[in-house]
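Asker: Annotations for this protein, taken from Swiss-Prot, read as follows:
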type	residues	note
ACT_SITE	Tyr454	active site, proton acceptor
BINDING	Tyr97, Thr154, Arg270, Gln378, Gln409, Tyr454	substrate binding site
DOMAIN	58-230	domain 'FAD-binding PCMH-type'
MUTAGEN	His95 to Ala, Ser, Cys or Tyr	Does not abolish the covalent FAD linkage and has little effect on the Km, but significantly reduced kcat values 50- to 600-fold. Abolishes FAD binding; when associated with A-155
MUTAGEN	Cys155 to Ala	Abolishes FAD binding; when associated with A-95
Amino acid sequence: MVRIQELTAALSLASVVQASWIQKRNSINACLAAADVEFHEEDSEGWDMDGTAFNLRVDYDPAAIAIPRSTEDIAAAVQCGLDAGVQISAKGGGHSYGSYGFGGEDGHLMLELDRMYRVSVDDNNVATIQGGARLGYTALELLDQGNRALSHGTCPAVGVGGHVLGGGYGFATHTHGLTLDWLIGATVVLADASIVHVSETENADLFWALRGGGGGFAIVSEFEFNTFEAPEIITTYQVTTTWNRKQHVAGLKALQDWAQNTMPRELSMRLEINANALNWEGNFFGNAKDLKKILQPIMKKAGGKSTISKLVETDWYGQINTYLYGADLNITYNYDVHEYFYANSLTAPRLSDEAIQAFVDYKFDNSSVRPGRGWWIQWDFHGGKNSALAAVSNDETAYAHRDQLWLWQFYDSIYDYENNTSPYPESGFEFMQGFVATIEDTLPEDRKGKYFNYADTTLTKEEAQKLYWRGNLEKLQAIKAKYDPEDVFGNVVSVEPIA
């Protein structure tokens, strides 16, 4: 009898919670309608499109979905969220690995920004880019409006907003710095729904936080970037290696010395690692002949068998297309691409011999192909003596990893997720985290770091803040307390407002 009473009470409570949830959603929608801000009704086609996360492993249910088309719309939507007492999250490209455009949890008012994608370049070659533009579309517009370019990543569907707020790493970073290094101003909506401009001279502390602080401080409606002239010649390349275990260790040691001391600024490099391969790839801001002169000595020094399997002279547009991997370049909305995966990341200084040996041993001992899943690792040459990224101090912007030589992305996905009926396996988390541990466990605490844009959803909020923002965390917390003391724009891992 007691169990029946307990069950009845639980069902009654669930009904009350559901009714309150529906009432809150209806209230927000009514407020948006009164402010003439577009929104999606629950269970509509638009709700299904915009309300489904890119990473289906971490899909959440928003309190409501607003679709602003101007800065004023964003401000009005923020006011509706404030009136309803819910947290508010901005979703640009929607590619956050932790679904932070949803807040990383149920119940946020989500602002779907991808209808705001305008890009314009003025006579001073300053690009004004709306907060919902994606990298591919932005690159095309910059080229079309005066042959301009911006340092950014390779995935065309990634939103400019999340990319720059987290850092903005890509194949031009070693030469031209992070995306955030080109940001000179922004128009933002604050947590009280007011609209302000930020730059080095206006709300400079908030401007500092927006450059690498991961979001959660304000909602950016427009970014302003300096740009550079798109180069006429870029050479893309791939070096294919056939290394045994011993050659892996020797090769990585040689590459580390070269990356730290010799690798020229005009070159970017990434090691693409999976169960069957370890290849080098990237871009060179120059011609193929000069690139061969750079690659051949380090290939010889690395030892083992290696071959230049691709060497293609192209231009800025051509190198963008090289790394699309079948994706559409010209993307605005609607965007309906999804994956089912777990990712992790790591930043680190020069590795000890112990760490390199442990990483190689783990790869050889544990990396057999897993049926129905595909894993890979991107090992980026991040810093070093000649890196443009490393030429800026760690505290000049909120991006806290400029002193780190290396950046890794670890990624494990389920291929046939549409027909998958089982949750992501616990063994997948353990496998990827095992790779990370081979390096992380050898590092002192103050040199451990992770890249926010390659989010690890298994971190606690305390762990995430410490690893994503390292020595800049305390300053970010103070700025958060100044501009968003009630954590209106917070998510499950964002910087907390601590004075």
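Quick reminder: no glycine exception, Cβ is built from N, Cα and C everywhere.
None of the noted substitutions appears here; every position holds its original residue.
Each of the listed features needs to be described in terms of its position in the shown structure.
Answerer: Non-local contacts of Tyr454 (active site, proton acceptor) by the CB criterion (under 8 A, 6+ apart in sequence, same chain) comprise Tyr97, Ala343, Asn344, Ser345, Gln409, Phe410.
Using a 10 Å radius centred on the Cβ of Arg270 (substrate binding site) and all shown protein chains, the other Cβ atoms total 21. Under the three-state DSSP scheme, Arg270 (substrate binding site) falls in the strand class.
DSSP classifies His95 (mutagenesis position) as coil under the three-state reduction. For His95 (mutagenesis position), the same-chain residues 6+ apart in sequence whose C-beta sits under 8 angstroms from its C-beta are Phe54, Cys155, Ala157, Val158, Gly159, Gly162.
For the recorded site, Cys155 (mutagenesis position), the DSSP three-state label reads coil.
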Asker: Most Cβ neighbours within 10 Å: which of the binding-site residues Thr154, Gln378 is it?
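Answerer: It comes out as Thr154.
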Asker: I'd like to know the mean pLDDT over the domain 'FAD-binding PCMH-type' (58-230).
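Answerer: Per the prediction, mean pLDDT sits at 98 for the domain 'FAD-binding PCMH-type' (58-230).
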Asker: What is the number of other Cβ atoms found within 10 Å of the Cβ of Cys155 (mutagenesis position)?
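Answerer: Result for Cys155 (mutagenesis position): 18 other Cβ atoms within 10 Å.
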Asker: Helix, strand or coil at Tyr454 (active site, proton acceptor), per DSSP?
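Answerer: Its secondary structure by DSSP: helix.
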